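Written below as structure tokens is the structure these notes are about.
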Amino acid sequence: MAPSRRDLQLTPVTGGSSSQISDMEEVGLLDSYHNEANADDILTKIEEGRDVSGLRKIQVGVTGMTCAACSNSVEAALMNVNGVFKASVALLQNRADVVFDPNLVKEEDIKEAIEDAGFEAEILAEEQTQATLVGQFTIGGMTCAACVNSVEGILRDLPGVKRAVVALSTSLGEVEYDPNVINKDDIVNAIEDAGFEGSLVQSNQQDKLVLRVDGILNELDAQVLEGILTRLNGVRQFRLDRISGELEVVFDPEVVSSRSLVDGIEEDGFGKFKLRVMSPYERLSSKDTGEASNMFRRFISSLVLSIPLFFIQVICPHIALFDALLVWRCGPFMMGDWLKWALVSVIQFVIGKRFYVAAWRALRNGSTNMDVLVALGTSASYFYSVGALLYGAVTGFWSPTYFDASAMLITFVLLGKYLESLAKGKTSDAMKKLVQLTPATAILLTEGKGGKLVGEREIDALLIQPGDTLKVHPGAKIPADGVVVWGSSYVNESMVTGESVPVSKEVDSPVIGGTINMHGALHMKATKVGSDAVLSQIISLVETAQMSKAPIQKFADYVASIFVPVVITLALFTLVGWSIGGAVGAYPDEWLPENGTHFVFSLMFSISVVVIACPCALGLATPTAVMVATGVGATNGVLIKGGDALEKAHKVKYVIFDKTGTLTQGKATVTTTKVFSEMDRGEFLTLVASAEASSEHPLAKAIVAYARHFHFFDESTEDGETNNKDLQNSGWLLDTSDFSALPGKGIQCLVNEKMILVGNRKLMSENAINIPDHVEKFVEDLEESGKTGVIVAYNGKLVGVMGIADPLKREAALVVEGLLRMGVRPIMVTGDNWRTARAVAKEVGIEDVRAEVMPAGKADVIRSLQKDGSTVAMVGDGINDSPALAAADVGMAIGAGTDVAIEAADYVLMRNNLEDVITAIDLSRKTLTRIRLNYVFAMAYNVVSIPIAAGVFFPVLRVQLPPWAAGACMALSSVSVVCSSLLLRRYKKPRLTTVLKITTE
């Protein structure tokens, strides 16, 4: 089934206590860094006794943002609305999140606030956990970090909104909100009130379906379809767009399923209507394409009108006939002046209307953005030219006009924005490739009585339900996560796990949606669909990272907040400085243009300063790089959960490894068994296996597998494990009771009403079990050879010892050496005994070892290393590693590990390969280097270009930068930054053969 855009890491919002508010802030993986202050505000309100449980949160698409100043503008506009508690804006995603009190402010008011700020807004989507929904919205018009901050600020302060994140790179906003307090329309309105375009992309509501309907040819067809929907049981409400054929249906899932709903519509329409479930990515892609197309149309329109201006200004004066026509006086002006005025007016106020609208809304909201600079620069050129014409008509003194500067400036800015939209689209290529892994359709097998297959039909993959039996042809993609029920084949899982070798699949083998069936036909039963599917969760993690803000983004946000006022101030100084210089004779009149004045000469410098300055490049420097890097990481099997984690990893000083399952393969095998009692070997193994059958620890599974093989000479499963449930039902194991797993020690339970202990020395000591010297010597010999000695005591007496070996991963030693070459110090922290730990550490080349450490103690080790400000990474795979993963600055969970470990980590290594630890750190370093280069370019561009535009070098070079050329430079600067980030797509992960060439950075 096609993946959802959401992960399942959100918790319900119940409100009422500070702890609850704190929890919901902590689990919000998409929260940007400035959520903290808002959380404090809410906590303060709780302490004051004010109820915040009724707050609502909306997510809106904001159109019109072009730079960081825009997002700051939208955010400020929303924060100024009474009743808005929190707002956040993502510039690249054109998205805003708002938290507000519906008793004080309505969604329409928030939308109007964004529109009043000069942007268009539209509700995007909503998602439901238990008490909240999460909606995703497109936000059009964002161009820089200021736009993002503005939209985010508005959305976060909306009552009922729990979390809001807006991303510039994808023009998306995500809002988690209480649907009882605020709805999606209110969120869209908030975005539009901020001056951006917003629309709903998708919802995680289980009772909502968006369909594309083919077959609506006229009004009668639409009425027939509406009649069918009205009669269908379970349909609560629907909305049909008769022009686009898009149908949105809200239904009761307890009455009718989504597939039954689609089947019912098609059957009642007697085949006239064909319905297809619309993927949220499809809807989003169409919006992105539409925005780029709209920008292209604007550019072409402006270009078509600018070309005649160029001919009138440059070519025609050299052609006698045309020159005569242009200087022919028609009323108070010459024909050429009339033509230029008319053409430029269309460009200025029709094609360039968007700049005025966005600038006005931003200014009205007390903020500034790139649109303000463009509107100011073009208006100065246009209205000066109009004034010069009117002044000439009245006085007879004709000054030069600069209509062409205004027109060409708008044309070049539109070209730059079009190129920028294309470049930004490239940053999401990795996400698009992940989405395309899911097939559009699936073959559903229908069953008759007794489970006999009676037929098959093709259905939309988005309509697959858990329990469906599906047929997968050779070469086809697996349509959903599930289990093979018939057939055998090899499946290529490289696109999901990064593992290049095809994996054998037989009956009861799990399969992952989006992977490719290589050879034989398979029948599978779907188990996980929608947001539960592996591919969906991968996409959700990538999307989460792309929506988040890296801490380094704070710099761009600060600069964006002061950028435009500083530029306007510099432009005024330029105008005044050159004007005064001319008045006092500081420069010769020969510098002036023909028929020009000192004011005109100064004005051109001032306009160039205004239009050459570019806040967009700064706003795009970080989010575009983060977006590309997270996508590249996903394609290489490294899932990064956020910009914060991506940034922290570049300065990792220590990497802490767990031993079992991390440095080792996690495929423990029993190599030695020695009985120190009157029991025979079979009795002993049955006793130990019975005790360990209830444990999920790798060592326990190894013991059970060994005992089974001893009794039945059976082969274990492919991964060295056996099915404990089957073992318990097989009859050869003894009944147990009072089972307890003791982390860091072992297990204990009752067998035949007698206590059995299986574990290490600590467990024996705590239970007063004496270990004779000859047994201790035997255990020490095992440990010194790198094996784990498991001691067994029964009914108060030691009865035997088992030696278990867990082979090291083949790449472990090389990865450790690679980390040392990178300037990173590896440390092994394990709950195993010191002798085994030292033996394993020596084999892989780790000098710093911490053994016999309890799970909570691992977190203490990390905190001790963090005391001097060092950045610590933790690599683990088990539940007992989750406290350490959470305590580390950068937690890395092995993908084959437990869900708890993956949940606590910042990175997920899908391949279960330690080589990806180096990839994660190396990718982080490359990304931060690229971000710094982007900032250097963006800052250097403004630092160098503004003085040039102001004429600082004019006395030496005698070259004045025309306003249109300044506008072209400005437009191309942001495109250059995006293209710089796109270079990260060429990233190649370090290979085992080259990893040792990595040097310290």
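For all residues, glycine too, the Cβ spot is worked out from N, Cα and C.
Keep in mind the model shows the original residues, not the substituted ones.
Taken from Swiss-Prot, the feature domain 'HMA 1' applies to 56-122.
Residues or ranges marked as Cu(+) 1 binding site in Swiss-Prot (evidence: sequence analysis): CYS67, CYS70. When other Cβ atoms within 10 Å of the Cβ of CYS70 (Cu(+) 1 binding site) are tallied across all protein chains shown, the result is 48.
Looking just at the domain 'HMA 2' (133-199), the mean pLDDT is 81. As annotated by Swiss-Prot, domain 'HMA 2' applies to 133-199, with the evidence given as sequence analysis.
GLY173 to Glu appears in Swiss-Prot as a mutagenesis experiment; the accompanying note says: In ran1-2. In the three-state DSSP reading, GLY173 (mutagenesis position) counts as strand.
Annotation of the published mutagenesis THR497 to Ile in Swiss-Prot: In ran1-1; the original residue is retained in the structure shown.
Under the heading Mg(2+) binding site, Swiss-Prot lists ASP877, ASP881. Of all Cβ atoms in the protein chains displayed, 31 besides its own lie within 10 Å of the Cβ of ASP881 (Mg(2+) binding site).
Note on GLY173 (mutagenesis position): other Cβ atoms within 10 Å of its Cβ, all shown chains, come to 45. Distance noted between the C-alpha atoms of GLY173 (mutagenesis position) and CYS70 (Cu(+) 1 binding site) is 15 Å. Distance noted between the C-alpha atoms of ASP877 (Mg(2+) binding site) and CYS70 (Cu(+) 1 binding site) is 43 Å. Under DSSP, residues within the domain 'HMA 2' (133-199) fall into helix, strand and coil as 22 helix, 25 strand, 20 coil.
Secondary structure from DSSP puts ASP881 (Mg(2+) binding site) in a helix.
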